[in-house]
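Visitor: As annotated in Swiss-Prot:
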{"type": "ACT_SITE", "residues": "HIS15", "note": "active site, proton acceptor"}
{"type": "BINDING", "residues": "HIS15, GLY384", "note": "anthocyanidin binding site"}
{"type": "MUTAGEN", "residues": "CYS82 to His", "note": "Loss of glycosylase activity toward protopanaxatriol (PPT)"}
{"type": "ACT_SITE", "residues": "ASP117", "note": "active site, charge relay"}
{"type": "MUTAGEN", "residues": "ALA142 to Thr", "note": "Loss of glycosylase activity toward protopanaxatriol (PPT)"}
{"type": "MUTAGEN", "residues": "PHE144 to Tyr or His", "note": "Loss of glycosylase activity toward protopanaxatriol (PPT)"}
{"type": "MUTAGEN", "residues": "TRP205 to Arg", "note": "Normal ability to transfer a glucose residue to the C6-OH of protopanaxatriol (PPT)"}
{"type": "BINDING", "residues": "ALA344, GLN346, HIS361, TRP364, ASN365, SER366, GLU369, GLU385, GLN386", "note": "UDP-alpha-D-glucose binding site"}
Amino acid sequence: MKSELIFLPVPAFGHLVGMVEMAKLFISRHENLSVTVLISKFFIDTGIDNYNKSLLAKPTPRLTIINLPEIDPQKYLLKPRCAIFPSLIENQKTHVRDVMSRMTQSESTRVVGLLADILFVDIFDIADEFNVPTYVYSPAGAGFLGLAFHLQTLNDDKKQDVTEFRNSDTELLVPSFANPVPAEFLPSIFLEKDGRHDVLLSLYWRCREAKGIIVNTFEELEPYAINSLRMDSMIPPIYPVGPILNLNGEGQNSDEAAVILGWLDDQPPSSVVFLCFGSFGSFPENQVKEIAMGLERSGHRFLWSLRPCISEGETTLQLKYSNLELPAGFLDRTSCVGKVIGWAPQMAILAHEAVGGFVSHCGWNSVLESVWYGMPVATWPMYGEQQLNAFEMVKELGLAVEIEVDYRNEYNKSDFIVKADEIETKIKKLMMDGKNSKIRKKVKEMKEKSRVAMSENGSSYTSLAKLFEEIM
């Protein structure tokens, strides 16, 4: 009888791609396993449609894609970002139940588990109806996962109001970090006094019901954090199986990518600094101008992915920038050394020999991609857990330099502006430390470790084998 796993990813590009690529990995490693991925359409991230189409255009044997019915976006416009996904899965429960009912009644298939994104763990109620074991996928790193469990314990078991850490100079002793974590690096969502933190912390409480947590990381990158999670008897078994990446670039605009990569082909090796801040990584106009001035003054070649601002309540991400946001004459003055783009094929850019440094928002996927390609990073976090990721990269792991590590720009509401002089200085530091700098050496070493981890008998390879023993 065929064994089947059901995957339920959050419909945000980084979350979805990670789970689909993981499904492909599972299938490639176990010949008796099939995976069905249930995809919800999310009205903001237009990149999901392109990725979804690419999956359907190039089917993978034993991988089934089921698109769940689209839900009216008006239901979500006024919800804070953290509440969108738990609300979304609540509205999809009926459809998920129908799929699970059909699959569990099949005489040719044995459903061996439901693997849900950490933001979708409320779907466990449906899995329980069919006695299907549940597992969690964490698209964030082990360090953040440990912090979330720590805050959930403080909030629920020790009755400590974690929102009091906002604007505090407290340093927290978090089990998943070797260094004390200043409160300024805690994700904003945990600190909101409007009840948002309760929504998120309740998800981590439910995670404890799972039979295992699969994390997109690897032992050599986060040994301290992974060990701390394994030492906690109240946390399910941890399976680090990464780095899981979209190495083939499915869902990318090939025409735009060709133009961008063609420009890079004309640049000298390791000469270009690449700036990219993720799907929601946009800046107010005054900050855009400071970045432009800092780049121009640095004298370095650059490739800058610039996105228009998205406001709370908007329903679509825009992929193109407006020239009006840039200083007068900037594009003309820098035309020989720089290129400003909207959407960026990030993996292909980081893999290109012309790129010598990466200014990043420190989303976890971007962290893993930079490690995979041995690319030194300058941190500029924006939202979510990115401040904590930046802290981990700079302070814990020594794999990055900082432009800012505690910058916050939720829905472009930040009043803080990073000045051109600081941007210029940090870009020069990132690009001019040379091939023998300490950070470059460490990043190159971690690149090799990341590839060994995924190879036969590597740490992630072995961890996945242990997961199969549990599931099958």
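Placed from the backbone N, Cα and C atoms, the Cβ positions cover glycine too.
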Visitor: Rank the recorded positions ALA142, ALA344 by the number of other Cβ atoms within 10 Å of each Cβ and report the first-ranked residue.
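Guide: Of ALA142, ALA344, the one with the most crowded Cβ is ALA142.
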Visitor: I'm trying to understand the geometry here, so how far is the Cα atom of GLU369 (UDP-alpha-D-glucose binding site) from the Cα atom of TRP205 (mutagenesis position), in Å to the nearest whole number?
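Guide: Rounded to the nearest whole number, the Cα-Cα distance is 30 Å.
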Visitor: Which residues, sitting 6 or more apart from the residue listed as 'active site, proton acceptor' on the same chain, put a CB under 8 Å from its CB?
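Guide: Looking at Cβ-Cβ distances below 8 Å from the residue listed as 'active site, proton acceptor', excluding near sequence neighbours, one finds PRO9, ASP117, LEU119, PRO139.
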Visitor: Please state whether DSSP places GLU369 (UDP-alpha-D-glucose binding site) in a helix, a strand or coil.
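Guide: In three-state terms, GLU369 (UDP-alpha-D-glucose binding site) counts as helix.
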Visitor: Taking the residues the record says bind UDP-alpha-D-glucose (ALA344, GLN346, HIS361, TRP364, ASN365, SER366, GLU369, GLU385, GLN386), how far apart in Å are the two Cα atoms that sit farthest from each other?
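Guide: Max Cα-Cα spread across the UDP-alpha-D-glucose binders: 22 Å.
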Visitor: What's the CA-CA gap between GLY384 (anthocyanidin binding site) and HIS361 (UDP-alpha-D-glucose binding site) in angstrom, rounded?
Guide: 10
Visitor: Neighbour count, 10 Å Cβ-Cβ cut-off, for GLU369 (UDP-alpha-D-glucose binding site): what number do you get?
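Guide: So the Cβ neighbour count for GLU369 (UDP-alpha-D-glucose binding site) comes to 23.
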Visitor: Using C-alpha atoms only, work out the spacing between TRP205 (mutagenesis position) and PHE144 (mutagenesis position) and round it to an integer in Å.
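Guide: A Cα-Cα distance of 15 Å.
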Visitor: Are there residues of the same chain, six or more positions away from ASN365 (UDP-alpha-D-glucose binding site), whose CB falls under 8 angstroms from its CB, and which are they?
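Guide: Residues satisfying the criterion: GLY14, VAL17, GLY18, PRO139, ASN216, LEU245.
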Visitor: Taking the Cβ of TRP205 (mutagenesis position) as the centre, count every other Cβ atom within 10 Å, in any protein chain shown.
Guide: 15
Visitor: Which residues does PHE144 (mutagenesis position) neighbour through Cβ under 8 Å, counting only same-chain ones at least six apart?
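Guide: Spatial neighbours, sequence-distant, of PHE144 (mutagenesis position): SER176, PRO187, TRP364, GLU385, LEU388, ASN389.
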Visitor: I'd like to confirm something. Which of the binding-site residues, ALA344, HIS361, GLN386, has a Cα closest to the Cα of ALA142 (mutagenesis position)?
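Guide: Closest recorded candidate to ALA142 (mutagenesis position) by Cα: GLN386.
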Visitor: So, in DSSP terms, is GLY384 (anthocyanidin binding site) helix, strand, or coil?
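Guide: Once the DSSP labels are grouped into three classes, GLY384 (anthocyanidin binding site) ends up as coil.
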Visitor: Looking only at DSSP and grouping its letters into three states, which state does HIS361 (UDP-alpha-D-glucose binding site) belong to?
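Guide: Assignment for HIS361 (UDP-alpha-D-glucose binding site) reads coil.
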